[in-house]
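Novice: What Swiss-Prot shows for this protein is this:
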MUTAGEN   HIS211 to Ala  Almost 10-fold reduction of the binding to major histocompatibility complex (MHC) class II
BINDING   HIS211, HIS249, ASP251  Zn(2+) binding site
MUTAGEN   ASP251 to Ala  Loss of interaction with the beta chain of HLA-DR1 through the zinc-dependent site
Amino acid sequence: MKKTAFTLLLFIALTLTTSPLVNGSEKSEEINEKDLRKKSELQGTALGNLKQIYYYNEKAKTENKESHDQFLQHTILFKGFFTDHSWYNDLLVDFDSKDIVDKYKGKKVDLYGAYYGYQCAGGTPNKTACMYGGVTLHDNNRLTEEKKVPINLWLDGKQNTVPLETVKTNKKNVTVQELDLQARRYLQEKYNLYNSDVFDGKVQRGLIVFHTSTEPSVNYDLFGAQGQYSNTLLRIYRDNKTINSENMHIDIYLYTS
């Protein structure tokens with residue numbers, strides 16, 4: 001009897017350390033799998049830069065920043081953002097509208113995003129890095145405890161387990177970018193997402209979907225990037241899309257053909 005009880009408790013403990021199946025489905029309603037872009041349609045430069053962005057490059061992460069400075073009306077310039085970077089001092093954040101800027105300019109904000117220097121236009125030349133979105137309000141946006149986001153992942157229709165620690169946030173309202181950066185890093189590490197076929201990059205198409213209980217879902221074609229360099233590859237985050245982290249989960253669909 002004691003052995004049976006111990007076995008049951010061990011099973012429960014192991015289950016809680018991985019992402020459960022949460023309101024998932026084997027196919028996304030947002031984008032048909034046949035419409036997903038194939039990895040072979042990306043140029044080699046773009047594929048290499050996607051790998052660099054999501055796996056190797058450090059991210060801009062900070063809390064409780066404030067700035068009234070701008071370069072253009074759809075930007076906010078954070079002077080002295082980098083304190084120990086080899087090249088950059090300032091961070092120029094670009095949004096797709098002035099309305100978004102007005103929500104954050106002069107307010108206490110938190111930042112989490114992928115930044116780049118090559119082809120960054122604005123600020124002090126060679127001393128300013130650029131980033132699209134990645135901004136949330138600081139005040140009254142902190143969870144009482146860190147949120148670990150459950151992930152459902154299917155590879156060619158077969159569900160694979162994803163550790164529950166893979167994607168997490170301490171924010172009530174979080175940018176999709178923050179969650180997406182963490183998820184794609186895992187996909188690169190586990191599945192060589194942005195490797196070429198020669199270097200064991202077996203995944204040929206993919207879709208990531210961010211679901212919440214109260215808002216429309218947000219989805220990205222994992223190989224749907226435009227252009228070759230960070231200034232265009234990262235433009236999907238320019239809308240600074242945020243979602244409520246409560247009762248949310250992520251669905252990922254990967255295909256090897």
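In case you wondered, yes, glycine gets a Cβ from its N, Cα and C as well.
At each noted site, the model still has the original residue.
Mind mapping these onto the model and telling me what they sit next to?
Specialist: In the three-state DSSP classification, HIS211 (mutagenesis position) falls within a strand.
Cβ-based neighbour count (10 Å, all protein chains) for HIS249 (Zn(2+) binding site) stands at 20.
Using a 10 Å Cβ-Cβ cutoff, ASP251 (mutagenesis position) registers 25 neighbours.
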Novice: If one measures from the C-alpha of HIS211 (mutagenesis position) to the C-alpha of ASP251 (mutagenesis position), what distance in angstrom results, rounded to a whole number?
Specialist: 8
Novice: Counting every protein chain present, what is the number of Cβ atoms, excluding its own, within 10 Å of the Cβ of HIS211 (mutagenesis position)?
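Specialist: Its Cβ shell of radius 10 Å holds 23 other Cβ atoms.
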